[in-house]
Structure formats: structure tokens, C-alpha cells
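Annotated features in Swiss-Prot:
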- His247, Cys257, Cys259, Cys264: Zn(2+) binding site (BINDING)
- Arg52 to His: Shows increased expression and forms larger colonies (MUTAGEN)
- Cys257 to Ser: Strongly reduced activity; when associated with S-259 (MUTAGEN)
- Cys259 to Ser: Strongly reduced activity; when associated with S-257 (MUTAGEN)
- Arg306 to Gly: Forms dimers but not tetramers; when associated with G-310 (MUTAGEN)
- Leu310 to Gly: Forms dimers but not tetramers; when associated with G-306 (MUTAGEN)
Amino acid sequence: MVAENQPGHIDQIKQTNAGAVYRLIDQLGPVSRIDLSRLAQLAPASITKIVREMLEAHLVQELEIKEAGNRGRPAVGLVVETEAWHYLSLRISRGEIFLALRDLSSKLVVEESQELALKDDLPLLDRIISHIDQFFIRHQKKLERLTSIAITLPGIIDTENGIVHRMPFYEDVKEMPLGEALEQHTGVPVYIQHDISAWTMAEALFGASRGARDVIQVVIDHNVGAGVITDGHLLHAGSSSLVEIGHTQVDPYGKRCYCGNHGCLETIASVDSILELAQLRLNQSMSSMLHGQPLTVDSLCQAALRGDLLAKDIITGVGAHVGRILAIMVNLFNPQKILIGSPLSKAADILFPVISDSIRQQALPAYSQHISVESTQFSNQGTMAGAALVKDAMYNGSLLIRLLQG
């Protein structure tokens, strides 16, 4: 039995080691082979073999390092080679699809958005494939070697098998085999992740939580959810990685949620619910500066910052409810920081202190007293979240090995 399993075990070790070496070169380059051996804790012979394969595949290149005062032969460092390797990053949201070409450094080559009707005679899968085909036709002169496709979207998703069980907004989606269909259509690997979880990964790799080992990221938008980074890794990355705080009950007598329950956090804290509440309460607050203008998240935040009592009360109410749920999560995960991704962050001076106070009042002091509550660096727009999926696939070696094999 051991002999039968041995080749697979060896392949996994090779993938893990190659990914670790690539990550070090990407993050620290130019870096010498000697330093790679020390940092990766691999034998010099192993480093030599891995680097040789990457050089032959044009995934890394050598660079002379000139050291001040050194008259001898310049040291040779390694850096990643990214410009000739592209991937498609795609994001599906309510009524819109974003498509972008990026190189392996995550640098944007071209990006555009197209309307994606919520209802159509054609199934959503067919329309997605059509948008991808047309995008490649429009930008074929800019396209280098296509390595992969990264897709982020809301819904209930089996990320490991690439199946979208359900999606909000697109009612015709049921057990959509998105990953398999696109891989067969394009011939490249497809990586799929919930948009909130992918955004959490992007912040950890490139943004506000870079370098932190334990992070909770909460998104308050049309939907409410959270992603968790624990010990440097996305929680449940291979399955349903979204933490469904939006469907945690906060009011048993509250409004019915689309999940079937009553009084979920999402029915109180989502952007749509907040604006609905503000509109309702405007009739009882004739002095509010929200009168006489379109009621939007921006106008609500601006009014709150200017001291409008109604706007402040609504935003602080959201903060208290979110903080109460976060206090439970803090007790479970003991994070270093909490990130908030929301259009309500325009009123961060009001929202964030309420969230912080709620956490400190209701979570264990040892876990909560040093936590910082900060805004995300990126917004949940565009295709940056998809870049995190490809970067992660290079770092864990799964995509890297495929590129090395040609």
C-alpha cells in the first residue's frame, strides 16, 4: 500500500516545495540561491533543480546584484518573470460582469465591465462563456500565454469542484458546473471562490491585512458575510469558505430573510435594508437633512458626518448589531485585526468606534483589548480579488506545476 501511494506523495512534495520557492522569489527577489536554501529549508541541490526548471520555463530570471564596495564578481539573484504570462480575472455581481487580463505579478493589462441581465432566455453559464469569448476576441493583440481563469461571485459555491449551487439575483442558477464547463471550453485551469472570501485573500496578499496571521474581514454591502484568515490561511478554503454571519439571527421577530429565517443580520445591516429603514424613518424626522435629496449610502454617510441625528442613529445601530456578532467571532478566532469592507466605511469615524466598543464590551478582554478595526484597502469592485486566487495557486504550487510541465 505504501508503494502504491508513494508517487502521489512525491508529486505533492515537489509541488509544495516548488510553490514555496516561487513565493520567496516573488516576495523577496532578487534573492540568491543560498538565501532560498536557507529560507525554504531545502537542500542546495533541491533549490538548484527547482530553479533550473523555473528558468527553463521562463517563470523566473537571473539578475546581477551589485553590492556597494564589492569589486568582485556580482552576485546573481532571482526574480519572477511575469509579463509573458496572463490570466483572465472575472467577477460576477448583480447585473454586471467584470473581465480583466492581468499578468502573473497581478498587474492590470486591460479591464472592462459589461451588463449581465438578471433574467434572460439564455442560461447564465452560456452568457458567461459568450462574454469571455468576445473579450478574448476584442483583446487578442494584448494577450500573451493564458495560464488560467479566476472567477469570484456571490452565492453558495463548491469551490473545490467548481459548482455554483445557488446565486442571489440570478434565480435560474441551480447546480451550475461553472468550473468544469470553462475548463473544457478554454483548456486552462479555473479557480472559483466566493467574492467575499476572495476579497479576504486579496487583502491578506496585497492589502490591509498583509503580514497578519489571524484576521476577520466583514463585508457589509448588498449582502453581509465574513472571511477568516487563521494562521495565515483562509478558513475552509477548499469548501464553503464564507462565514455566513449575515444569516445569524439577531431579531427573532424581525423581517423574513430570503434564507427562510427571520431577523437575520442581513435583514438589518445590508445596504438595501439600511436604506429601506432610513426611508421609513424619514417620515418621522422632518428635520433630517436627508430630505430633499436622493437617499443613497453616500448621502446617508455624509449626513451622519455632518451631525444628522437620524443618519447617525441608523449607522450606529448597524455597528452595534455587527459588533455583537463579531464579539462571538473574536472569542472563537482571536484575530489580530478586523477589516470592514463596506460603502458605509465613508462614515468610518462613526461606524468603527461603535463596532470596537461592542466587541470590547462583549468579547473576552484578553482577546479584544488590542484588536484594531480598520477599513479594507480594496473595494469589492473590479477583478483584484481574482488576482488573489491565481497568486495563491502559484504559491501552493498547483498552477505552478502545470506551467512547469508546459
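Cβ coordinates come from backbone N, Cα and C, glycine included.
Here the original residues are kept at every noted site.
Quick caveat, the model's predicted, so the values are computed rather than measured.
Highest Cβ count within 10 Å among the recorded positions Arg52, His247, Arg306: His247.
In this structure, the recorded positions under consideration are Cys257, Cys259, Cys264, Leu310, and the one with the smallest number of other Cβ atoms within 10 Å of its Cβ is Cys259. For His247 (Zn(2+) binding site), the nearest neighbour among the listed mutagenesis positions (Cys257, Arg306, Leu310), judged by C-alpha distance, is Cys257. Taking the mean position of the Cβ atoms of His247, Cys257, Cys259, Cys264 as the Zn(2+) site, the remaining residues of that chain whose Cβ falls within 8 Å of it are Gly246, Gln249, Tyr258, Gly260, Asn261, Leu265, Glu266, Thr267. Distance noted between the C-alpha atoms of Leu310 (mutagenesis position) and Cys259 (mutagenesis position) is 29 Å. When the Cα atoms are compared, Arg52 (mutagenesis position) and Arg306 (mutagenesis position) turn out to be 61 Å apart.
On a Cα basis, Arg306 (mutagenesis position) lies 36 Å away from Cys259 (mutagenesis position). Cα-Cα distance from Cys257 (mutagenesis position) to Cys264 (Zn(2+) binding site): 6 Å (rounded to the nearest whole number).
In the three-state DSSP assignment, the secondary structure recorded for Arg52 (mutagenesis position) is helix. The CA atom of Cys264 (Zn(2+) binding site) is located 30 Å away from the CA atom of Arg306 (mutagenesis position).
Look at Leu310 (mutagenesis position): DSSP puts it in a helix.
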